[in-house]
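A.B. asks: Pasting the relevant annotations from Swiss-Prot:
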- H337 to N: Loss of inhibition by apamin and the organic molecule blockers UCL 1684 and d-tubocurarine. No effect on inhibition by tetraethylammonium (TEA) (MUTAGEN)
- N345 to G: Reduced inhibition by apamin but binding to apamin is unaffected (MUTAGEN)
- N368 to H: Reduced inhibition by apamin but binding to apamin is unaffected (MUTAGEN)
- R396 to K: Does not affect inward rectifier potassium channel activity. Does not affect apparent calcium affinity (MUTAGEN)
- R396 to N: Highly decreases inward rectifier potassium channel activity; when associated with N-397. Slightly decreases apparent calcium affinity (MUTAGEN)
- K397 to N: Highly decreases inward rectifier potassium channel activity; when associated with N-396 (MUTAGEN)
- E399 to R: Increases inward rectifier potassium channel activity. Does not affect inward rectifier potassium channel activity; when associated with E-396. Decreases inward rectifier potassium channel activity; when associated with E-396 and E-397. Highly increases apparent calcium affinity; when associated with E-396 and E-397 (MUTAGEN)
Amino acid sequence: MSSCRYNGGVMRPLSNLSSSRRNLHEMDSEAQPLQPPASVVGGGGGASSPSAAAAASSSAPEIVVSKPEHNNSNNLALYGTGGGGSTGGGGGGGGGGGGSGHGSSSGTKSSKKKNQNIGYKLGHRRALFEKRKRLSDYALIFGMFGIVVMVIETELSWGAYDKASLYSLALKCLISLSTIILLGLIIVYHAREIQLFMVDNGADDWRIAMTYERIFFICLEILVCAIHPIPGNYTFTWTARLAFSYAPSTTTADVDIILSIPMFLRLYLIARVMLLHSKLFTDASSRSIGALNKINFNTRFVMKTLMTICPGTVLLVFSISLWIIAAWTVRACERYHDQQDVTSNFLGAMWLISITFLSIGYGDMVPNTYCGKGVCLLTGIMGAGCTALVVAVVARKLELTKAEKHVHNFMMDTQLTKRVKNAAANVLRETWLIYKNTKLVKKIDHAKVRKHQRKFLQAIHQLRSVKMEQRKLNDQANTLVDLAKTQNIMYDMISDLNERSEDFEKRIVTLETKLETLIGSIHALPGLISQTIRQQQRDFIETQMENYDKHVTYNAERSRSSSRRRRSSSTAPPTSSESS
């Protein structure tokens, strides 16, 4: 749906129409410029009323290209052309014109509300998509900024200054400020999602989109992102049991350690940004194809696509990120109870995480606190999953492609064919040698005969084994891919046969039509022949009659001319020769 407004006799489209449609509207408007109708003055010299003039000026002509639901074609509806109706005479006519203009303007407003602009909806939806993408980017930036500042504050407060210093307070205030901005961005992000839901589903009330599931996830996301170290110095008593000596260890720890580690849960924003920036999600063609195939474009689908395209890169980035984050978390958990500086050292923590990730577990380093043990447990689970994924990726990389399989099968088939021929030739050769040494010699050498018989049996077993290998190779070659290819070939052949049969049926129908026409012509032929013969007979008789008339006329003229000559000869005077 798009609308054009009247501006000086030229319609200028307000929405992004195609160039051809825009040019068509402009040519139509230039050929027939729209002008507001003027009120016609009555016979008595009365002018239009001021209300009619105001209505005529306020209700300027407006063309709305609408697309109603019951019709797919674009219709041009002209509104506001009756604003200044012509007066029948005097002020009464002017008043009538003003009333018609007011009704037309109200009809225009109601029609605008009824026929809402689809182009405007699509543009609004696209703008909401872009705003949601930018909000997600900003949320990730502020979330990562808070994590980085938290790590800096934790490291500096452990080695450079204490929690009661002004620097720690300033950094915590900065973390709190970034967290407040992050929460605001998340709330606005979900507001944009609700607006998108309303645009997509045509809902009028935003409370329709607020399901219990959506409310739960919004509250959970706000709770996860709201956790951060609070400005101030707050401590608690932490009791743990040492690993090897099993002696209890009690120390005073900061509350910040409990509030700092959950901040790494903000990294889920990376998956959201990857989804919103993915070409599969932003491309209209891919989304249309996915909608036709009933595919939901979510983070899981994007991760599967990345694992298919670049599995090594994804696993490498994930493993290194998990390694560094888990090592720092173990260091932060263990530094209050690690008296020998083993696991509280960053390099030592990385070694502990690496042997736990790879499921080796030498036992030279173990965590002392339940926090460190929980991190090591999660690391072991992630390591088992990553190891399985690495094995699957390596196996897929080592697997032959379809073309390589075809080449390998062809080469193996050629070699097995040669081996079958060689084994068959060996069987024939040993058969001939056995016959030669038993039938064609005077004295039979039994040792030589047994040797050839032994070789004969070996050749037979070799021939059987080679044929068995050839059967196995043929069975391996007939994979599901080849069967699917054969099925596609058969489908193409059947489709071709159906097209040919349809063409043949059309030709038969055409031939039947021509035969019917020919039969009708043959049935009409005797009548045409008789009609032609009668016409020719009439023409012949008329010709004969004309010839007869001509002959009679000619004979009559001839007889008259001869009689004239005889009369002239009888009445003429005699000549001198006749008188003598």
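Positions of Cβ are set from backbone N, Cα and C atoms, glycine also.
So, quick note: what you're seeing has the original residues, none of the substitutions.
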A.B. asks: Can you tell me how far the Cα of N345 (mutagenesis position) sits from the Cα of N368 (mutagenesis position), in Å?
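C.D. replies: So the Cα of N368 (mutagenesis position) lies 14 Å away from that of N345 (mutagenesis position).
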A.B. asks: Counting only residues 6+ apart in the same chain, whose Cβ is under 8 Å from the Cβ of N368 (mutagenesis position)?
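C.D. replies: Same-chain residues close to N368 (mutagenesis position) (Cβ under 8 Å, separated by 6 or more) are A240, R241, L242, A243, S249, E334, H337, D338, T343.
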A.B. asks: Do you know which of the mutagenesis positions H337, N345, R396, E399 has the most other C-beta atoms within 10 angstroms of its C-beta?
C.D. replies: H337
A.B. asks: Taking DSSP three-state, what's E399 (mutagenesis position) in: helix, strand or coil?
C.D. replies: coil
A.B. asks: Using all protein chains in view, find how many other C-beta atoms are within 10 Å of the C-beta of K397 (mutagenesis position).
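C.D. replies: Other Cβ atoms within 10 Å of K397 (mutagenesis position): 9.
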